[in-house]
Every structure is written in C-alpha cells, then in structure tokens.
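Got these off Swiss-Prot a minute ago, pasting:
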- Tyr364 to Glu: Expected to disrupt microtubule binding. Abolishes the ability to promote microtubule polymerization (MUTAGEN)
- Arg367 to Trp: Resulty in increased tubulin polymerization in vitro (MUTAGEN)
- Trp1274 to Glu: Abolishes association with microtubules (MUTAGEN)
- Phe1559 to Glu: Abolishes association with microtubules and the ability to promote microtubule polymerization (MUTAGEN)
Amino acid sequence: MAAAPSELLPLPPPATPGSYRLLSRCRPYAPGTDGRRSGGTMRGEKNYYCRGAAGDHGSCPATPSPLASTLLLPAEAVSTSWSGPGSGLSGGDEEETRLLQLLRTAPDPSEAFQALQAALPRRGGRLGFPRRKEALYRALGRVLVEGGSEEKRLCLQLLSDVLRGQGEAGQLEEAFSLALLPQLVVSLREDNPALRKDALQILHICLRRSSGQVLRTLIQGLESPDARLRASTALLLPILFTPEDLLQGLDLTEVIISLARKLGDQEMEEESETAFSSLQQIGERLGQERFHSYISRLPSALRRHYNRRLESQYGSQVPYYLELEASGFSEDAAPCVVNLSSSNLKFEIIPQELHARLLDQEDYKNRTQAVEELKQLLGKFNPSSTPHASLVGFISLLYNLLDDSNFKVVHGTLQVLHLLVIRLGEQVQQFLGPVIAASVKVLADNKLVIKQEYMKIFLKLMKEVGPQRVLSLLLENLKHKHSRVREEVVNICICSLLTYPSEDFDLPKLSFDLAPALVDSKRRVRQAALEAFAVLASSMGSGKTNVLFKAVDTVELQDNGDGVMNAVQARLARKTLPRLTEQGFVEYAILMPSSAQGRSSHLAHGADTDWLMSGNRTQSAHCYCGDHTRDSMQLYGSYSPTICTRRVLSAGKGKNKLPWENEQPGVMGENQTSNSKDIKDTEQFSAHDLIPSPKLKPSQGMPASDDLCFSKKRSSRNLFQSSRDFNSESVPTCGAGNTADLQTNLPGKCGQLGLSQIGCRTGSVGSDLQFLGTANGHQDKVYASIDFGSKTQQTFGSQSERTSSYSGSNASPGSFILPSYPLASPRTSPKHTSPLSVAPKKSQDNSISFSNSWPLKSFEGLSKPSPQKKLANQKSSDPTGENFQEKTTAVQLTPALVRSPSSRRGLNGTKPVPPIPRGINLLPDKADLSTMGHMKKQPDDIWKSEKDNLTIDLSELNFRDKDLDQEEMHSSLRSLRNSAAKKRAKLSGSSSTSDVDSPDSAMKLELTIDSPSRASSPNISSYSESGVYSQESLTSSLSTTPQGKRIMSDIFPTFGSKPCSTRLSSAKKTSHAAEQSPSAGFTRSSNLQQISSFDFTSTNTLSEDSVVIVGKGVFGNPNSAPTTCSQPVISSVESEDTFPVKPSIEPPSGVYGRAVQHNAPLYPEVENDKDTKVSIAKSTYEKMRQKRKEEKELLDAKDCERKETNPWERIKHLGSEKMTSENEPSSGVIPQYKERMSSVTHSPEIMDSLELRPFSKPDIALTEALRLLADEDWEKKMEGLNFVRCLAAFHSDLLNTKLHETTFAVVQEVKNLRSGVSRAAVVCLGDLFTYLKKSMDQELDSAVRALLHKAGESNTFIREDVDKALKAMVNNVTPARAVTSLINGGQSHLHIAVRRCTAQHLADVVECMDPERISSGTKDMADRLLPAAAKFAQDSSQETRYYGRKMLFLMMGHPNFEKLLEKYIPSKDLPYIKESVKNLRLKGLGEIPLDTASAKGRRSHPGSVGNTRSSSVSRDAFSSSEREVTEVREVPRKSAPRNSLESAEYIKVITGLLNAKDFRDRINGIKQLLSDTENNQELVVGNIVKIFDAFKSRLHDSNSKVNLVALETMHKMIPLLRDNLSPIINMLIPAIVDNNLNSKNPGIYAAATNVVHALSQHVDNYLLLQPFCTKAQFLNGKAKQDMTEKLADIVTELYQRKPHATEQKVLVVLWHLLGNMTHSGSLPGAGGNIRTATAKLSKALFTQMGQNLLNQAASQPPHIKKSLEELLDVTVLSEL
C-alpha cells in the first residue's frame, strides 16, 4: 500500500507540559510491529504518533468492549442486517454473490479481500458491485467491527486503495458514509497502531471529500459513551487536521464546542487534559485570528472553563497563538465573530448553540439561563443590519417560547420582546402584526409581572406607531375563545383611550369594533366594554355620541342584545370614568356587582348592573371551570394566584331584602327609596360576618390586590378544621370582607378555620346553613326564615351586612352563609373540596336570619319591631339609624375584589332593563365613616365574655306580636300580587319562560343549558329528608318530588373546638315541585307549599355545638303556630311518614324542614319534648327508606378496617378529645362519605417501580393482597395490586407458592371497567413477567389473552402499558410458550389492533429465537409459527402485514425454508406467501408502513387504535432501569416538525377558522389550510383527522361560495397529501359526493367531479373501493350514475391487484343495480337513467372476470342474469 503523504503526520511541535504527559503514556511500543506493511518512512512517523494515539494501556483495557452504543451503527445492527440485503442478490453474478457470502459468514474472509483487491486494477480502481454496493459496504463495516486484526488490516487496505482509485474529487457515496465512517472512527481506538494509522489515513482522505459528514462522525466519537474512543478521537484530531490548507475550508465550530465541553468535567481529568491539548494544537494550526473567532463563539460557561484551564496551565506565559485575556474574553470579540461567520447565527441574531438551549425541553434551567443570555445579547442588537425575514423568524421564535410551561421563560421572553420593540424603534411598524400576535398569547395570564410586561410592550408600540394601528390589530382578538383575552383587549383599549388624545383614534370605528363585547357571554368582558364605552363617550364629547349609540343599536338588533342600549345609557348616566393606576392598569369606576352588592344600597341599582348580572349567553355556572383565573379581581391587572371559580349569591335589598334590613330598632334611614324593579332572578340568603364574600371590595385601608381565596392545597389539608380562637381584632377584620387580612390577623391562621376556598366551596342554599352565629343562651334570640327559593346561587354575606354586625349593641354578628349550588369543575369536585366550618362570633346580640327570596314577614328583633317592616319594597336601614348599609358600601374608587361570577343569570331579553334611577347618593358621607370607626373600636370584653358559651337560646322563636307578623305578611303578599311583575307572570302561565321579575321567580329553579341540575352540591353529602346521610353526585338530577310538595333538610356543621366532620346536605334532596320546560328548564310551581315554623322553647338540653333552626313558611295560610321541642338532634326515618328526633345520634346540627300540603294542618303533631314527628310525602319516604336500607346493608358488609380508615374517624382524632361516641356518624353515613371523600384523603395510584419496598412479613402481605384483590372497593384493588408488585419484586419465591391464584386475580382486574384499576393490573402483570420470568410459563395463556384484548382499548396509556407488559413477557418467559400463548390469544381476534399487537410481539419472539431452531423442523414451532406468519402477512392492516412479513423474513434464511412453507402453509395461501418471500429476497423487509400520518397524530385519536402501534413509552409506569428490560423498540417514523403545544395551537386556530360563523372567515380558513398543506405538510399530516373533521363540513357548506372554494381546494390538496388521506377517506368521500354530485350549480358539480377524479388518480384505489361501492349503491340521481361509472374505472385498475376483494365488494353493487333496474333503465326512487353506467360496470367486470362473471350471475335470480346478458355486448359473448 502506497505511503501516505508525509504532511499527514508532521513532526510534533514543542510539546506543552500537558501534551508531554499525554504522549508519554504510550511510549511502550515496538517499532517492528508494522513490518508487514509497506512504506518505511510512514511507519517511522506512524510509530511516533500512534504511540500517542494508542493511549494509556493501563487505563484503556486491551480487550475491546462491545460497541453497541459507541456510534451510529452498533455491531448488532450490522450483523443482524445481513440476512436481508444479502438475500437480495440476483443470480446473475455468481462471483459477486460468493464474495459477499464469504464476507458475511466465513470465519476467515481473507480470500474475499484478496479477490476484491485483485479485481481493482481490472475495474479501474473501483469495487464494482453496481447494484450491491451498499451491501458490500455494510459487509466491510461488519468486518471492521467484528473481524480479527488481520481481517481489519486487509479491510482498511482495500478501502484505502478504493478511495485513492476514485480520486479526491466529488463527494463520498452516501452508502459509504453511513456504513463505514462510524466504524472507521471506532477503529481509532484500536490497540494496534497500524490499524489506527490506516483508519486515520482513510478518514483524512474522506475529510477532503466530504468534510461535513466526517466532522459529524468525529463529534460523535468525541461524545461517545466509550471513554477509550473519546480519548483516542480527541488525541488524533489535530493530526487529522493537517496540512494547514485543509483547515481553510473546514468549519470547526462544533468540534471546538465538543472539545470545550470536556474542559469542565472534573470527574474525568485525563479526558479534560486531552481535550485541552487538542485545542492547543488546533489553535496553533488555525492561527491566532481564526482560533480567537472560534473560542469567542463558545457559550460563556465553556469560555470560562477554557480561560481557567489556560490560566492554570500557563499562568502568564501564554503562547502567541493562544493569547487571550486570562480572565475572560473582551466583550468586543463577539461582533467580529458575526462578521467572520454569520452561518453560526440563527436568524443572524443568536448563536446556534443558544438557540438549541432555548428549545431544550428536557431542562428548564437550561432554558431560563438561555433566555437571560438572550436578553443580554439583545442589548447589543443592531436591527438595521438584520434582514426582515430574519427578524420575522426571530419573533416567531419568541412566539413559540411564550408557550413555555416555565414562568421564568415566559417572563424573560416578554422582556426580550420588549427589548426588541425598543431596539426596532420606528421600524417596528413592519413587524407590528407578529409582535402583537405574540403578545396576545399571554393576555390570559393573570400574573402581575406578566401584565406589567405586556402593558409595556403595547404602550411602546402605541408610542412608536400610534394607538389606532395597534388597537386595530388587537381588536381582531375580540372573538378569542378565552374570555380573559377578550377582557384584556378591551382593557388595553381603555388604557390607550385614557393615555392618548382623542385625535389619535378613529372613535367611530373603535365604537363599532368594541360593541360586540357588550353582549359577550362573560360578565367581566361586558363590564369592561361598558367602561370602554364610558371612556369613548367622554372622548367624543357631548352631542357627538350618535355614532356610539348607533354601534350599540347595531349590536342590540343583530346579536339579540335586548337591553344593552339601556345598560349603556345607564352607565353613561353615572358620570364616572375608569382611571389608570400607577402601574398602568385600568381601575373601573363601577364595581362589578355581585349578587350581594347588586342588591345592597351602596350602589345604585340600574340597567347597567342588571345587564352585568344577567345573562342568557353562557352555558352555565360551570362554564368558568376551565377559566378560573378569570374573575380574580375587580381591578384589571391585579394578581391572584388562587382563584375561586364559583359564583356566589348573597342577600340583597328591595323585595328580597333580609329581615334584619328593616327590623332593626332605632331610626330608619331617610333614603329608603322603593324600587320594586330591583328583584331579578337572584335568591337572597344571609351571610356570616366571619366569611368574606368573594365579590366584596376590601375593607377600608386594605390593599385591593389582596387575595380572597385560599389555595386548594390548603383547603384540602384543612378540610374539617374549626376554630374558636377569634379575638376582637380578627373578627371585625374578617367581617370587613378581606380574606387576605383575615389570613394575617387570625391567630392560628385561617387554615385552622377550615375556610376551604372561601366563598367557593359550599353547598346548596336550601340545605346548607353552614355558618351559624351564636349568642347568649338565655338572653339573646335567634331568628331564622328559611329560604325556599331556587337553589341556584351560592352566597356569602355582603359587606354591608357584615359591617352592620359590629356597629353597636344591636348589631347582629351571627349572620349566616347559605351556600347555593355546586361548581361542576373537577377542581372543585368532591375530590378537592370540603364543607366550610367556622367558629361563631359572640356579641351582646345575635340576630341570626335566613332570608326568604319571597317578600315575607320579618321576624321580631331584639326590641319592638319597627313599623317600617311592613314596607316590603323599602331598602333596609342600618342598625344605627343612619342608613348605614347604603352609605358604608357606596361606590369606592378602590376596585372591588371579585370572585368568579359563574353563569350569567337572566338576560332573557324579554323586556327592557330600566335605566339607573337618578338622585341616589353614591358616595359615603362623614356620618358613615364615623359609624365605621365606632364599629372598629368595640371592646374586646364583649366577645371574650361569651367565648365559651355556644348554646343558642331558641326559646323566643315564638313571636310575641303574631298579629303584627300576620299583618305584615298579608301586606307583603298584597304588594306582590299587585305588582306588574305578578301580572306578567299570570299572563305567561305555568308553561311560559321564567320571568325574572315575577315574584314566583324566587321559587324557580334556574337550570343551565348543559347541566341537568344546578342544585346539587358536589362538595357535601347530605342527611336526606329521612336523616339518612347520603351521597350526591356532582351532576345529580332533581328528585322527583310530587308537585305541590317540597322536602327540605339542612345540616349545620358543628361548632366549637370539635372539628367539623360534616358534609352538608345536597340540594338534590331539596328539589322543587316544578315542571320541566324545553325553553326555560323549569317553570314556576303552580302549587306552593307552606313550611311551618318550630319554636324551641327550651335550650337546656342543647349541646354545646348544636343548633337547630326550622324555617317558617310564607305561602298558603299565614296562620302558623309555633311548636316546641327540646332536642336539637337529627331525625331519621322510623315508620310511616314521621321523623322522630332521636338523641342517640348527634350529627352536625342543622336546619330540618318538612313539606306540608297547601291545605295541611298548620300545627305539627307534638308528642313530647323529645319526640317530634314531621309528616312527609309517602313517595319520598319510600325512597328514603329504601336508600337507608341499602346503605345499612352496605355498612354491615364493611369490616372493622373500613371503620379505622374512615375519614370521620380520622377527623375525630385530629380534632379534639371531646368527641364522644354520640358524635359518630349514623349507619348511613360511613359508606357514602367514604366514597365522597376518598379522593380527598387518599387517591390510590400506581406505584413507581422505585417506590416498591419489601415486606417484613411477606406471607401475611400475600394473604392480604389476595383479600384486597377480592374486595369490591376499587381503591383496595389498587392497593392489592401494588402489594403483588412488591411481592414479585422482593419475595418471588413466596409468590410462586400461590402464583396461580395471584395471577388469576390480577388477570380478572385487567378486565376491570375502571381504567385506573385495569392499568394497574396491566403494570402488575408486566412486573410478574419481569421478576418471575419462566415461572410465569404456566400462567401465560390467560394473562396474554387478557393483555392482548386490552390492546384494543381507546385509552393510549392502557395500550402503552400493554405494550410494555407484553415486551416484558417476550423477554423473560420461554419463547415456545410465548409463541403459543400469543397465537392462541390474538391471531384470530376481530379487532385490528389486537391482531397488530399480536403480530408485533410474535415477531419480537421470533427475532429473539434462533432461526435455525424455528425452521429446523420442530413441529411445535414451525407448525404454529408459519401459518400464523402467513395469516398475518395477508391481514387487512398494513402494520400487521409488515410484522407477518418480518417473521417470514427472519425465518427464510434456512435452506429448507421453501419446503417448510409447502409443508405447513395451506395451499390456498401458498402462492401469495411465496410471492411475498420472493419480494423480501429482492427488496428486503423495508420500514414499517406509517399510512396514518405521524405517530403523534395517530396517538391523539382514540378512534385510530386499529391503525397504529401505540407508543411504548410509558407515563412513569416503569423506572428508567426497567425500561431497559421492558421497553418496546420504537417504530421509525418522521419527526414531528412542531411540538405538541404548537400543534394543538395550530389545530385550534385552523378549526376555529373552518367552523367560523362568518363565511369569509371560513374561506380564509380553507385558503390557510391549502397554504399549510403546500408549505408545512408535516404539520397538516400529523393532525389530519382533527383538521379534516372540521374541513369536511365545508365540502357541503350551506354557502355556495364556501362550498365551491372547499372543493377546489380539496382538488389541489389531493396530489399533495396522496395516501396520507387514508385515515380520513371514509369521512371525506361522503362529504364530497353526497350533495355535490347532485348539485344544480354547475360549478360545484364540476368541482366535485374533479375531486373524485383526483382521488382515483392519486390515492390507492383499494382504499376507495368500499366507499365508492357504498355510494354507488345508495345514492340517487346523477350522483349514482357518476359513482357507478367511477367504480367501473376502479375495477379496471384494481382487479389485477385485488381480485378477491374487488369481486366481493363490486358484485354486490352490480346485483343491486341489475335487480332493481326497470326496462327503461331507471331505478325506483333513484331518478335518472342508470343503464349506461350499469352497462359500463358490467363490461369492466366481464373484461376482468370473463366467464366467471356469468357463472356467478347464474346463482342470482333469473332476471338479474338476463339483464346482465343484455347489457354485455353480443360480440363479446360470441367470442366465448
């Protein structure tokens, strides 16, 4: 072999200390070892250098380690790939075939090398093998990996000669690069220096021809897991980069970076020194300037490592070529780098390495650091030198980074965007659209710093390009799906209007653009729009608002916005404007009116507040569940980390005002204006002064941004805690309505109060009287009127109600909370929420009132009732006589803290909303402020003196002045009956839509569109009417209580030091007598009932924490009489229709009501003080009795362990030792409560493998595991499965003793309908296979069958775990048993996914086995495997066929394979299988077909389970160590161009456009889809099912323009997508042909015809066969003719490929046509003449089938055969 050029290996430069150490390690080398090679000079040079190349033999073992993970092609891959391509040789060239066979299989391939070497001169220095060159290169690569020293030498010599013969011109062949470059780099670590030298020489030649490929391979060597290879590659790199002229054309950026990465590795100091030595030598060869440019491009961290190494190595004596600042590089180095090599800059702005770190999804710290570096980089950015396209790309990068899940990345990206806007200056107008689009992505974020950043961006944009241009683009997002984005858009408009002069805006256009927000479905957006219109009107000036009202008129007429004009006029009448805060946020002038504030007297109630409070445009209160960052603050921009997502409803004023609002003694206020219009469809409830309303403004002096809600974690942790530790300071603070202050002022923190998501997590109004104030048991009185209105709203007391509690001696701090309805959000479901409990407040006076939404007689107060109580429509006065409520809660400039309104109520649009009344004082006066100050100064002793006295004196619930009460009741009822609302209600009748102003609205149950009931309570279970504790579902429907009757049962939580462990009763048990209406949900009840009142005269027997309040009815005969009882205990069903009050069971105290018929006796039956019986409806009683019976049976079935783990028992121990057996739940409580609370206290999950631990007593654990698996409770099943996994991992010997019983139990759970249990069982089986290995052989049949059947599940995580379990089975059990169980379990299954999974894992078994063993004639194996492989190879699924062919491919290397095929494969399948084997020999196996887009796209659709192999990457089900054992090899597939977040965002955008209401938007969406298909096909293909699910509707759009554009677009997309359309072909064809082929529009018909033709031309006709047959059979008219003719065309093309399928499907259509066609050629009912098309189809079939067609027609009815013969040409028949 000729000597290499002498310059390849120059003499070493004066070695540095580091390099001397490196070279000295490998001095022991015998120069004579290369004597057999030519080139003595090179030997000498080689001997010197390769001593260094060899490395330290002491540190590098002589025996080569396996190369499985070193470079691109592992040895296994090389060796196992030879059975394929080798067999692809044709028989034409026997010599080449023989040589390849020698290279593959011969133990000594030297003969082949000599033959190839000898043939080189004849072939001009070329190898030959024109068709098998790739196979030859791979064979040579195999020799380099597995051959001996001599074989490797011959191979390297041959490669060297071949490369020299080819010359130095041209690129390397791709086959050579893929097969040999990795193995050549691996050869650099050879112990033999001669081999290293030869490999280095070849790489040098390759480097001149294809530098990029060689450098990439070298970098892989530098980063290989093999330490010897890394060291050898780093040491030989400088030698490879000689001479210097070679370096001029190389880009060594990545090489320098790879070497620099090793400098900071302290653990491998030797590698670090080697890398530094290589950098030194490369720097000497490159020269100072170029080396500086490379080093300065390093990331700052790597530069620091290099500098430190430089300092430690040389100190101040740095060589000239390495002269750099020892402390770091100068900052001026970076700009010159950009000039030197801009190719290293992404978007010509940021380095490639920084770009890669920005997109690193593995390490968030890497991304955050990269964003910080990007900010620094952008500080020096000069936009004038950057092209427009690069800046757009950079903004696109920032757009994508704003989707990051890490807050710091998003925040930093916004700062970068702001810096970019600043740098661009006036040039930003060219990029205005992309910048705004990026900024809009974060508008939904409620974090304060995020708001500040994007406000800076928008204000800077407005400054540079003007506000109107910015708003024009921004307002395009006013239809955004996220309500917060819509609101923020309006708020930014308000901010700009308040910042810039009106001349800078197009105010009329702005008015029309903002007008749709007035009728938005979300209350907060409507409020923002009202505020914006107030600013617009101010900007326009007086007399110029006609345009404004015209815009409102347009919306009112077009968008069903009845009442919006009145709302705008009312808002303008307030003469107040929003303002900007110091932070630049908008502060509304008008508070968001909660139902509490909207009815209180501090804010004038008008049409604008009514408009905000009402709403018929949202689905329900539950619609906010997914948007619970929405309504956090009234102040736009305030930050709230925990958002309550429940709408609350509190007591208001007007007709529905609470009793204490007008029964307080003293002087009544002067401004008691009557306003009967104030009543809407809101129910009024009382409030507890300890719990702040979620919609109340903060108290005086409290910051507006304080948070009102506790986090969910805290609420879960403090579910049932209660506290009495209130002092005089904390109580008023809580009463002021600011929970943030309550959090800081309460001793022991608010978490001890059990305030779980304050204001957000309570139950139904009529049944949940949760918070009860208590007072002196002997002197103070507690009055309550139960609200029997609709249980649709939840409330906490308004601020006015609470502040009145401390105003003086007559204050009533004992106000209650009457929660109303549940939230259907999963976050607030029973798994996450808890009932509220709070300790009572003490005062001299406790007036505890529960208001009725119907105007009713107020109970008597502490002193003589005021005559003003009779005025039912008057506003209430404050307890001090100074109109306290109205004034202290007047409009403040400080914004209110608002907590999630839910569904808007009303907005029926049936009548105009009255404008705001004039003449109402909106601001507080000095008297109010002084009153509030007095209230805050109450002495502590008032509260402390009552601290331990929690009993409530109910003895005076019997009212003294019955005449006055009755008179007031009659007055109220008369007032209501005479009202206009009552008249309208009568006119509408019982079937009319609910009238929000009618008095009956208080009794209506308001239902939403998507919820069967809003009266159920998700976070509370109930004692039902019978007293039986029962669980209520989140979406439970209303009880079918007989009309005219109503049952009510309300439970109080316990108070005092004992923890409250109660769930409050659900409103399901408090159902209304109502009739369902399609339009209104429920109409008013026609037969109202009367609720009698109880008067408890004795309180001596009341327990310390028990309160019973019984409601007083208001309908029917007002002559109610009191009745007494002394035991405040729960009642339960005992017999007949009565409720005996039983003292033995003492659940949490509550309110117990009863249903009384309209004409029932007014006085309940009283037997004695301890036994009060209340009548109920018999039907209800029967239900309750049955339920109680079932619950008791369930309880009896539970063992003692259940009681020990009972949440009630745990609560008992957590609370206080004072809990006695009397407080234990009744028999009906435990099972339901356990079910409701199990997810709160403990949610069983699948344990990670790393969490498995051994048992101290495994035998007991095994018995317990079997018992748990047999339990009916799914949670216990999960626990049992985890037990089994632990036993398998650590006690396998013990488990083997009961393996059959255990496996049987686990297999049964695999079939469990609960997906969590099923998945856990699948994981458990995988562990059993992994740890027990061949011990599982006897259990394989049942286990594998169950697993295979689960492979057809739609849940991706189930399929993933099944894949893992089966892979574990394949790897660990006996292969023969695995084959048998797989074939038995899934070969003949009907589900396509089961068969695919079976074939996949069967192929894995075959791959693991020796083909010789399979094909050796062993009957058990060959007899089962070959027929199975043949069947799978003919399956309908492409993937299944692939695995079938793979099994054949793996077995066909046996010389007797053909005989085995003939022996074991049925004769009918044999020709097809032989053809398949022949193709495999010629073409190889190929890759697995992916005909259904990317794997990601398929996995996202459960329906595609039959067409895809599920990903084998489990979600934390297995540890990383186990994945090495159980992971299924990934199917090769194209990488998705975008991440999942981008893909999801794209789908939302494109489907939103395609489904838009405006036809122009739909057309734009269609055009956008075409553009994306042309420019970004991978994205479309990856989500093709979701996209075309929206697009298919456009193919038959009602708008002909859209229809035509869609068809024309489809015609253009078909050639682009081709077979990628296969997943959607069945839904696409009906959309194309059903209406369009019968269209009278010639354009649409022609377009549809073109689409069908394009489908036939570009899509596999086999996919079209069945849909075309269906349409030809069932369509009518012209469409039937066209589809029949098109079917004939398909037959001509397809029959040769798929004769059987074509006959099977097409003949059915032909017999249908012939059998129904009349003599005239038409079909009955089909229209049109079908004879021509039928004749064409018949001739096409006859051409392909010949006489066989007539033979098959003979089996049909005679007229069909006759018709067929008539249609066929006579000349054709005569030829037969």
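If you go along the chain as it appears here, the first residue is 1 and each next one adds 1.
Using N, Cα and C of the backbone, Cβ positions are placed for all residues, glycine too.
Just the original residues are modelled here, none of the noted substitutions.
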Closest to Trp1274 (mutagenesis position): which of the mutagenesis positions Tyr364, Arg367, Phe1559, going by Cα position?
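Checking each of Tyr364, Arg367, Phe1559 against Trp1274 (mutagenesis position), the shortest Cα distance is to Tyr364.
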Could you measure between Arg367 (mutagenesis position) and Phe1559 (mutagenesis position) for me? Cα positions, answer in whole angstrom.
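So the Cα of Phe1559 (mutagenesis position) lies 42 Å away from that of Arg367 (mutagenesis position).
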Using a 10 Å radius around its CB, how many other CB atoms surround Arg367 (mutagenesis position)?
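If we count other Cβ atoms within 10 Å of Arg367 (mutagenesis position), we arrive at 23.
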If I take the alpha carbons of Phe1559 (mutagenesis position) and Tyr364 (mutagenesis position), what is the distance between them in whole Å?
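Cα-Cα distance, Phe1559 (mutagenesis position) to Tyr364 (mutagenesis position): 43 Å.
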By a simple count, how many Cβ atoms lie within 10 Å of the Cβ of Phe1559 (mutagenesis position), its own Cβ left out?
17
Within 10 angstroms of the C-beta of Tyr364 (mutagenesis position), what count of other C-beta atoms is obtained when all protein chains are considered?
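Around the Cβ of Tyr364 (mutagenesis position), 15 other Cβ atoms lie within 10 Å.
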State the count of C-beta atoms found within 10 angstroms of the C-beta of Trp1274 (mutagenesis position), not counting that atom itself.
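Its Cβ has 17 other Cβ atoms within 10 Å.
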